[in-house]
Amino acid sequence: MVNNNRPRRQRAQRVVVTTTQTAPVPQQNVPRNGRRRRNRTRRNRRRVRGMNMAALTRLSQPGLAFLKCAFAPPDFNTDPGKGIPDRFEGKVVSRKDVLNQSISFTAGQDTFILIAPTPGVAYWSASVPAGTFPTSATTFNPVNYPGFTSMFGTTSTSRSDQVSSFRYASMNVGIYPTSNLMQFAGSITVWKCPVKLSTVQFPVATDPATSSLVHTLVGLDGVLAVGPDNFSESFIKGVFSQSACNEPDFEFNDILEGIQTLPPANVSLGSTGQPFTMDSGAEATSGVVGWGNMDTIVIRVSAPEGAVNSAILKAWSCIEYRPNPNAMLYQFGHDSPPLDEVALQEYRTVARSLPVAVIAAQNASMWERVKSIIKSSLAAASNIPGPIGVAASGISGLSALFEGFGF
């Protein structure tokens, strides 16, 4: 008989002890003093940015005013600022010229408007038969900014009595159609071309033979064809365009005296190479007082037969003059602003980023576009080594600074 009452073997209970580690395990091959050094570097970087922010707040106001004068429309800002914040050190007079004018375009004609860097002159214009370009028989005449004679006098020999030289920060133009929607027709085309003032020595048939220096314009051939980079749109949509300095430096140009026509009246057009004539008319009202380092904006308005095209033309430019010590303007001059690398860098960035032209309706948002370009550029520039990167790092984090200057 099997005994089933034998005691069963009891299994030993297994006890599992779990240890919870509350302290973080140091990473392998990373000493603690390395982490401390890294954290200290971050704190120092933030401290340096804070100090540069304070310095930038003091020094960048003329730079921001310079950007606003160069790119903001006059209905937003008419302050000429303190001048161009580059390495020039001297007394200057800043001026923002503005012209508002109603204009009508002749039917069956193509009207050419040149926004050229000529101080005191808002634009030059001429009309040619529809579908053609200016020829040797074409003469461009000026339309002045208000105050031309107060700045440059009423004679061709008094142009430099107040100021001796000048340089441009920007030129702007807008055409805002006012035509009846049932009567307008035609188109607007815009492009730019580099035009420079040149001095050429011509022989004079005298006994004994001699020569004379004559001022002529080179680059006007760019007006005779639509450039590859251009803007074309229906007339009723209008246009807005800007031109900025694309030279390495903002160089001053001399104020010229005794020039009413280019080429001069006693020099044949063919001998100078100019395709057409620039005539400023009576010296009591206008004149050619110089030519700056800016690309000329060319606007062609085509109006077919039967069209009734009218518009408001608005032009403005930001210029810096050097006043003469014995002139009344000298008392209104001021020292050129200190160097602002950030403002100059952003000026170049905006100039490269803007299109040749936009429709007139987008002029209202052009300053917003400029602000977005500046902000995005500063965010990218904060990673650049050197003073530009350091200053950009501070300014990109200081939104109140932008707001204080209209940004």
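Note that Cβ sites are derived from N, Cα and C of the backbone, with glycine treated the same way.
Original residues only: the substitutions mentioned are not part of this model.
Per Swiss-Prot, active site is recorded for D75, and the stated evidence type is a curator's inference.
Reduced to three states, the DSSP call for D161 (Ca(2+) 3 binding site) is coil. The Cβ of D161 (Ca(2+) 3 binding site) lies under 8 Å from the Cβ of G153, N324, A327, each on the same chain and at least six residues away in sequence. Per Swiss-Prot, Ca(2+) 3 binding site is recorded for D161, D221, and the stated evidence type is a large-scale study or a structure entry.
As annotated by Swiss-Prot, Ca(2+) 2 binding site applies to D161, D221, G273, with the evidence given as a large-scale study or a structure entry. Non-local contacts of G273 (Ca(2+) 2 binding site) by the CB criterion (under 8 A, 6+ apart in sequence, same chain) comprise T216, V218. Under the DSSP three-state reduction, G273 (Ca(2+) 2 binding site) is assigned to coil, being neither helix nor strand.
Under DSSP, E251 (Ca(2+) 5 binding site) is assigned to coil, being neither helix nor strand in the three-state scheme. Shown in sequence order, R167, N293 are the residues of the chain, 6+ apart in sequence, with a C-beta less than 8 angstroms from the C-beta of E251 (Ca(2+) 5 binding site). Here Swiss-Prot flags D249, E251 as Ca(2+) 5 binding site.
Listed in Swiss-Prot is the mutagenesis experiment F402 to A, annotated as follows: Lack in specificity of viral RNA encapsidation.
Quoting Swiss-Prot on the mutagenesis of E403 to A: No effect on specificity of viral RNA encapsidation.
Here Swiss-Prot notes a mutagenesis experiment, F405 to A, with the remark: Lack in specificity of viral RNA encapsidation.
One entry in Swiss-Prot concerns the mutagenesis experiment F407 to A. Its note says: Lack in specificity of viral RNA encapsidation.
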Next item on the list: List the residues of the same chain that sit at least 6 positions away from D249 (Ca(2+) 5 binding site) in sequence and have their Cβ under 8 Å from its Cβ, in sequence order, or write 'none'.
Entry: D86
Next item on the list: Enter the number of other CB atoms within 10 angstroms of the CB of D221 (Ca(2+) 3 binding site).
Entry: 12
